[in-house]
Amino acid sequence: MSNPGTRRNGSSIKIRLTVLCAKNLAKKDFFRLPDPFAKIVVDGSGQCHSTDTVKNTLDPKWNQHYDLYVGKTDSITISVWNHKKIHKKQGAGFLGCVRLLSNAISRLKDTGYQRLDLCKLNPSDTDAVRGQIVVSLQTRDRIGTGGSVVDCRGLLENEGTVYEDSGPGRPLSCFMEEPAPYTDSTGAAAGGGNCRFVESPSQDQRLQAQRLRNPDVRGSLQTPQNRPHGHQSPELPEGYEQRTTVQGQVYFLHTQTGVSTWHDPRIPSPSGTIPGGDAAFLYEFLLQGHTSEPRDLNSVNCDELGPLPPGWEVRSTVSGRIYFVDHNNRTTQFTDPRLHHIMNHQCQLKEPSQPLPLPSEGSLEDEELPAQRYERDLVQKLKVLRHELSLQQPQAGHCRIEVSREEIFEESYRQIMKMRPKDLKKRLMVKFRGEEGLDYGGVAREWLYLLCHEMLNPYYGLFQYSTDNIYMLQINPDSSINPDHLSYFHFVGRIMGLAVFHGHYINGGFTVPFYKQLLGKPIQLSDLESVDPELHKSLVWILENDITPVLDHTFCVEHNAFGRILQHELKPNGRNVPVTEENKKEYVRLYVNWRFMRGIEAQFLALQKGFNELIPQHLLKPFDQKELELIIGGLDKIDLNDWKSNTRLKHCVADSNIVRWFWQAVETFDEERRARLLQFVTGSTRVPLQGFKALQGSTGAAGPRLFTIHLIDANTDNLPKAHTCFNRIDIPPYESYEKLYEKLLTAVEETCGFAVE
């Protein structure tokens, strides 16, 4: 819908308003997502436009532009509405609005994209409003130059907020909110509306705010005395080009690295802004706790970055913009893959092995232990990973999987392998055949739990235990007994990637070297200790002692395959090369590599291919093998105290008999039975890295959902019921502890299946 209104001459100017997207809109219906559209009104001029409607999303993307004629006293109101509800009653379907006064319009135009917070129509409105809208204002008397290709992937990370509260401990923002009366274009006060007003400060105020935020840049900022007069813009830094998209949107390209950004490099980046769309910037930004000196791309020398990784190629578009082709995964990107080494270096600086500076003042309670800092940094890196993966998830469609419990392995294999990787990234919806459960996360968790129990079972021959008394999984070198074993390993890799992508966990523990191989890191002798202690002890003895009069080995080792003793040469003609004091280090190194890669090269590459189809390899660079193990498998140890302290009670209190008896029963359970209880209620035996306070509930929920004990009014002959999507267990008011224990045990051990109430 569009109403251009009347074109006014004289003092009015033509402005192109681009409405790019909205983010984190309020979800007001539990079972339905809104159909958002944006409405743009130039107050007092009769100009009115509406964007297209985007179906079923809280993060709509429009990328539509409108040419507006704005006078000196005009203001622009942008409101977001739910198309499903606008016809029900007056004001229904309102999701938030923002109003730009004339002063703000003049300040914001030609500054690229800005993210504005949505607010209520009236302060007295009870409906929740949250989220942001990303827009840009551009005068139409400019002529754009350069190419028309632009990388839009980094737009949602551009935290160019127009206003920001400056609470205690927070830096000042370059733009500040200033209360103003609600006036129409004539200046008369108007009633009924209370949209957020945006009033830009003067240049002097912005300079002062920048000085307060970062004293180190005082000398680099222009003062009002030496500032250029008029609207003449300073020159761009060396290596930058200003270009314009087909829709008239201005962006900036760093020609040496091929990185594009909506942020003007001539303007100091406000606190909270992530310059550009490079993932390395995002990692550095979040890991440093939102402290923000913008990264100078001029300091990046392409020669110092070295050659491209294997399988990568540099190409350029018709307009001359450089992009990079990954032939390994058949993908393209504008970001130089060599910049991820910089990101990895920044993350390595956070390792706890480095000494931590002590605070100059404050109590001992304020000091941070290395373990605490390490955990905090790991949580931050995990948040960044989740954010990067969420950007890759399609907004529409579902990844629907329907299997039977009896044939869960084969049916899952057939359905997963016929899907494309981009289909697996859609919202996961799992259904067990013959059951009516709706999957809001709990059914998918149970599906993964049951599938892993089958898929990783050594009975199928894909995996084996590392030793007879250490039950850690490794790839079975004799898996080729199954002619389709490589396809099954590809499937296993996809399942692991699917779990990580959708925030679930794999119920199975692999060896530490397996995770190092997934990260592409070399395996060392120390990695052997947790897998094969006896062999590790023997190889360490060889290194630490003189073997000349003791050992009579060659560079040839024996191994058992299907009852036959086979020999393997660690190097060419190894059977004729004796192990001596001079070459024993080479022998140990080759032996360790052979021990972990013996006959599993093809299997591992197939598994890694499936995993990287959903989790790109460069996103794993900041993590080590222990962290990757936590990302894939979560915590397998259940902390009962953490469980108790992060449990929500519904229709009961901590002193209720039901609650006391429940925890009394849990305390009598062994580790295995506690894990079964947790799986019964949440769908998974694994706990998130942050503990029980981070238990995930329904898919798409804004935050975690705590474990919940719900006392219900039901017949005490009934068994407890679990709602895995909400991490809730419903318990009838049993008369005694013995009855609760019996019913709880029966429900956990003897029942399965989903239904809809």
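Just so it is clear, glycine is given a Cβ too, placed from its N, Cα and C backbone atoms.
According to Swiss-Prot, the active site, glycyl thioester intermediate annotation covers Cys725. Secondary structure at Cys725 (mutagenesis position), as computed by DSSP, is coil. A sphere of 10 angstroms centred on the C-beta of Cys725 (mutagenesis position) encloses 24 other C-beta atoms.
Among the features that Swiss-Prot reports, domain 'C2' is placed at 1-120.
As annotated by Swiss-Prot, domain 'WW 1' applies to 234-267, with the evidence given as sequence analysis.
This prediction places the mean pLDDT of the domain 'WW 2' (306-339) at 79. Summarising the annotation, Swiss-Prot assigns domain 'WW 2' to 306-339.
For Lys28 (mutagenesis position), the same-chain residues 6+ apart in sequence whose C-beta sits under 8 angstroms from its C-beta are Pro34, Asn82, Asp127, Ala128. Lys28 to Ala appears in Swiss-Prot as a published mutagenesis result, with the remark: Fails to ubiquitinate RHOA; when associated with A-85.
For the mutagenesis result Lys85 to Ala, the note given in Swiss-Prot is Fails to ubiquitinate RHOA; when associated with A-28. Secondary structure from DSSP puts Lys85 (mutagenesis position) in coil. A 10 Å cutoff on Cβ-Cβ distances gives Lys85 (mutagenesis position) a total of 17 other Cβ atoms nearby, all chains included.
Here Swiss-Prot notes a mutagenesis experiment, Lys350 to Arg, with the remark: Abolishes FBXL15-mediated ubiquitination and degradation; when associated with R-381 and R-381.
The DSSP secondary structure for Lys381 (mutagenesis position) is helix. Among the mutagenesis entries in Swiss-Prot is Lys381 to Arg, noted as: Abolishes FBXL15-mediated ubiquitination and degradation; when associated with R-350 and R-383. Abolishes FBXL15-mediated ubiquitination and degradation; when associated with R-383.
What Swiss-Prot notes for the published mutagenesis of Lys383 to Arg is this: Abolishes FBXL15-mediated ubiquitination and degradation; when associated with R-350 and R-381. Abolishes FBXL15-mediated ubiquitination and degradation; when associated with R-381.
What Swiss-Prot notes for the published mutagenesis of Cys725 to Ala is this: Loss of enzyme activity, without abolishing FBXL15-mediated ubiquitination.
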**Asked** Which number gives the other C-beta atoms within 10 angstroms of the C-beta of Lys383 (mutagenesis position), all protein chains shown included?
**Response** 12
**Item:** Alpha-carbon spacing, Lys381 (mutagenesis position) to Cys725 (mutagenesis position), which is rounded to whole Å
**Value:** 26
**Message:** Give me the CA-CA distance between Cys725 (mutagenesis position) and Lys85 (mutagenesis position), in Å, as a whole number.
**Reply:** 27
